[in-house]
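**Q** Found this in Swiss-Prot, in case it helps:
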- Phe30 to Val: In shf(j7e1); short fin ray segments (MUTAGEN)
- Pro191 to Ser: In shf(j7e2); short fin ray segments (MUTAGEN)
- Phe209 to Ile: In shf(j7e3); short fin ray segments (MUTAGEN)
Amino acid sequence: MGDWSALGRLLDKVQAYSTAGGKVWLSVLFIFRILVLGTAVESAWGDEQSAFKCNTQQPGCENVCYDKSFPISHVRFWVLQIIFVSTPTLLYLAHVFYLMRKEEKLNRKEEELKAVQNDGGDVELHLKKIELKKFKHGLEEHGKVKMKGSLLRTYIFSIIFKSICEVVFLVIQWYLYGFSLSAVYTCERTPCPHRVDCFLSRPTEKTIFIIFMLVVSLFSLLLNIIELFYVLFKRIKDRVKSRQNTQFPTGTLSPTPKELSTTKYAYYNGCSSPTAPLSPMSPPGYKLATGERTNSCRNYNKQANEQNWANYSTEQNRLGQNGSTISNSHAQAFDYPDDTHEHKKLTPGHELQPLALIDARPCSRASSRMSSRARPDDLDV
């Protein structure tokens with residue numbers, strides 16, 4: 001058997017760029033195929049032709065009978081099978097090496113452009129193009145190649161080709177000599193004078209190895225199928241996830257903590273706020289001076305809107321921002337549906353008036369003495 005170290009070193013590099021199923025497949029290939037084929041199987045088939053005997057003295061009869069019984073040696077057949085099955089993996093490895101070389105070139109070019117940028121050159125467009133190329137080839141992480149794009153397609157192609165090779169070689173093996181060996185082979189072929197019987201050495205041992213290699217081939221085929229479905233499922237999942245991210249971006253507008261902490265937009269009439277469940281209510285003893293009031297929560301929306309405009313106008317006047325103050329006449333009239341009343345809109349003659357707070361409580365004596373504001377019933381001194 002030849003030296004398998006060169007093929008082993010190449011396949012060992014694929015471990016860093018394979019999925020979990022691919023790593024298991026490589027382990028099966030190394031341990032149960034190459035190792036067993038290089039040690040036990042070769043010694044079992046070492047005397048294959050020399051121990052093949054026929055009950056005839058006719059020169060050349062044994063050679064033609066051996067050629068008819070075994071068109072190709074089992075050992076050489078399995079060597080060809082390993083080579084063909086490993087070829088797609090080697091092609092995938094070649095693609096990985098190509099991307100790594102591409103990354104080295106892009107990194108050198110990027111360093112040159114950054115040096116030009118440090119000198120004051122405008123190379124932002126070229127740097128962005130290099131970043132796009134790295135992202136396209138899956139090179140956005142330094143020193144690691146991501147399985148995406150063309151590399152992912154190459155990997156899927158390698159899995160499919162490996163599976164096809166496994167099936168084809170199993171069919172060929174079954175067609176040539178089946179999955180077991182007989183102790184006696186009958187041969188009737190020129191230059192044999194008549195039908196002769198030929199005998200094979202250690203047929204049971206060889207049959208065991210044939211079944212073992214058959215099981216390993218079926219197991220490798222199963223691993224390839226599982227890995228193929230895993231890669232395809234992951235690819236579909238990533239596409240659906242990326243599509244959802246594009247349709248529903250995570251960056252939604254939300255109120256700032258400053259806006260949430262302000263209490264200038266109050267809600268009254270005993271109805272809770274639609275956005276903030278714990279909104280400040282009116283102080284006890286105070287009432288809103290509104291036109292017509294109902295107990296329906298639908299009217300609360302209209303009153304809250306009027307109160308908000310009044311508060312906003314008062315704050316603008318207090319800050320002294322003349323010219324930007326919004327008068328009540330600019331407030332838009334909102335229609336609120338009601339099941340029992342008709343929709344009413346504000347007419348130009350009925351403008352919204354600021355909501356005033358009416359003190360329904362009598363002032364205490366202490367507050368009267370402490371207050372420095374003149375009252376109508378105060379005595380003139």
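Cβ from N, Cα, C; glycine included.
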**Q** Comparing the mutagenesis positions Phe30, Phe209, which residue's C-beta has the most other C-beta atoms within 10 angstroms in this structure?
**A** Phe209
**Q** Pop the Cα-Cα gap between Pro191 (mutagenesis position) and Phe209 (mutagenesis position) into the table, whole Å please.
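**A** So the Cα of Pro191 (mutagenesis position) lies 33 Å away from that of Phe209 (mutagenesis position).
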**Q** Under a three-state reading of DSSP, tell me whether Pro191 (mutagenesis position) is helix, strand or coil.
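**A** Note: Pro191 (mutagenesis position) is coil by DSSP, not helix or strand.
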**Q** Same chain only, sequence gap of 6 or more: which residues have a CB within under 8 Å of the CB of Pro191 (mutagenesis position)?
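**A** Listed in sequence order, they are Gln58, Pro59, Gly60, Cys61, Val64.
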**Q** Where does Phe209 (mutagenesis position) sit by DSSP, helix, strand or coil?
**A** helix
